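Down below is the structure, laid out as structure tokens.
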Amino acid sequence: MSAVEKLPEDFCANPDVAWTFPKVFYTSSQVFEHEKEAIFAKSWICVAHSSELAQPNDYITRKVIGENIVIIRGKDSVLRAFYNVCPHRGHELLSGSGKAKNVITCPYHAWTFKLDGSLALARNCDHVESFDKENSSMVPLKVEEYAGFLFINMDENATCVEDQLPGFAERLNQACGVIKDLKLAARFVTETPANWKVIVDNYMECYHCGPAHPGFADSVQVDKYWHTTHQNWTLQYGFARSSEKSFKLDPSVTDPEFHGFWTWPCTMFNVPPGSNFMTVIYEFPVDAETTLQHYDIYFTNEELTQDQKDLIEWYRNVFRPEDLNLVESVQRGLKSRGYRGQGRIMTDKQRSGISEHGIAYFQHLVAQYHQ
């Protein structure tokens, strides 16, 4: 890498005197290509809740750093992941999500594959000299169910998710005891014109909550709000109050808790006040200035109550657009001649509810991949 793309090993190591990345790290295609290979091709990436693949033949597809991935539960109930391309000539095999047939058929030349990825039939292969059926299967990648969610990893030498996020599953289950019962209730898909790190930076602080999220801020008790850092994950937690602008809570519950987890590299798990539902922000970087996001909302019941429907609409029409407008504006502003190139990370000694020390922790981790 060129000198402009390197960062010192101790970058943001001291959050009390920290500045953000130089702006090139948010805009450069060279930086993005490096991060794509050094970070995303070698990390566990969360792609969905386990309930989306609850039954045999269930499958989903995801696009991660330009790779089309299919995750499928076989007839044997085993979870598997593959690159979603035919080994013959590269045509994509499955689209969207749903229930697969007992074989996967390529739309191009009708090669068929069993749900374990092995080749079932290649038309005319008996008449093709030295055709290698064993080497014509779908190409697998690692997949793991962890903490009630599905993770994939393109690194064939990767160890388990727990090694990447030690202690996270236990803490998440403490925050939300109904994870295994959750079901997808809503998904907002956006191709956001912002670098993936801009989006994480925004999540890693509540300094902006008062000015930019008035409804959310009306429910959050900022004087009872903490942000703790762990190994490759952080936790923002505290106590809430009922608000007509956002969360309408049971008045008999004193100081209901909320939890917001960021996990390396860029998935955010939220347990709102009440602890009986979750929202998850899945980030799938596309290029230096574009990130595909799935904002998923999960409840335990399939037939939604009116309050739940109203809450979904609040997320859709109020809370979600507030964050999208913020990160899109930042991405534009970073390229201005009026931006001095780095911003001061506003960490206070008390590590209060509005302190930005979470950003410093995240940026220090990223810096280790830019030596």
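For all residues, glycine too, the Cβ spot is worked out from N, Cα and C.
Just the original residues are modelled here, none of the noted substitutions.
A quick note: this is a predicted structure, and the numbers were derived from the prediction, not measured.
Straight from Swiss-Prot, the features:
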type	residues	note
BINDING	C86, H88, C106, H109	[2Fe-2S] cluster binding site
BINDING	H208, H213, D323	Fe cation binding site
DOMAIN	44-152	domain 'Rieske'
MUTAGEN	E205 to A or D	Loss of activity
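A helical conformation is recorded for D323 (Fe cation binding site) in the three-state DSSP classification. In space, D323 is the closest of the recorded positions E205, H208, H213, D323 to H88 ([2Fe-2S] cluster binding site), judged by Cα positions. Each of the binding-site residues C86, C106 was scored by the other Cβ atoms within 10 Å of its Cβ; the lowest score goes to C106. Taking CA atoms as the reference points, D323 (Fe cation binding site) and H109 ([2Fe-2S] cluster binding site) are 45 Å apart. Counting residues of the domain 'Rieske' (44-152) by DSSP class, helix then strand then coil, yields 7 helix, 49 strand, 53 coil. Each residue contributes its Cα atom, and for H208 (Fe cation binding site) and H109 ([2Fe-2S] cluster binding site) these two points are 53 Å apart. Summarising the environment of H109 ([2Fe-2S] cluster binding site), the number of other Cβ atoms within 10 Å of its Cβ, over all protein chains shown, is 13. Shown in sequence order, F319, E322, D323 are the residues of the chain, 6+ apart in sequence, with a C-beta less than 8 angstroms from the C-beta of H213 (Fe cation binding site). A Cβ within 8 Å of the Cβ centre of H208, H213, D323, the residues given for Fe cation, is found for these other residues of the same chain: N202, C209, A212, F216, F319, E322, L326. Other than the site residues C86, H88, C106, H109, same-chain residues with C-beta atoms no more than 8 angstroms from the centre of those residues' C-beta atoms, the [2Fe-2S] cluster site, are P87, R89, H91, L93, Y108, A110, W111, A122. The CA atom of C106 ([2Fe-2S] cluster binding site) is located 46 Å away from the CA atom of E205 (mutagenesis position). Here the C-alpha separation of C86 ([2Fe-2S] cluster binding site) and E205 (mutagenesis position) works out to 43 Å. Taking the Cβ of D323 (Fe cation binding site) as centre and 10 Å as the limit, one finds 20 other Cβ atoms among all the protein chains shown. Cβ contacts within 10 Å of H208 (Fe cation binding site), excluding its own Cβ and spanning all protein chains shown: 15. Along the domain 'Rieske' (44-152), the predicted structure has mean pLDDT 98.
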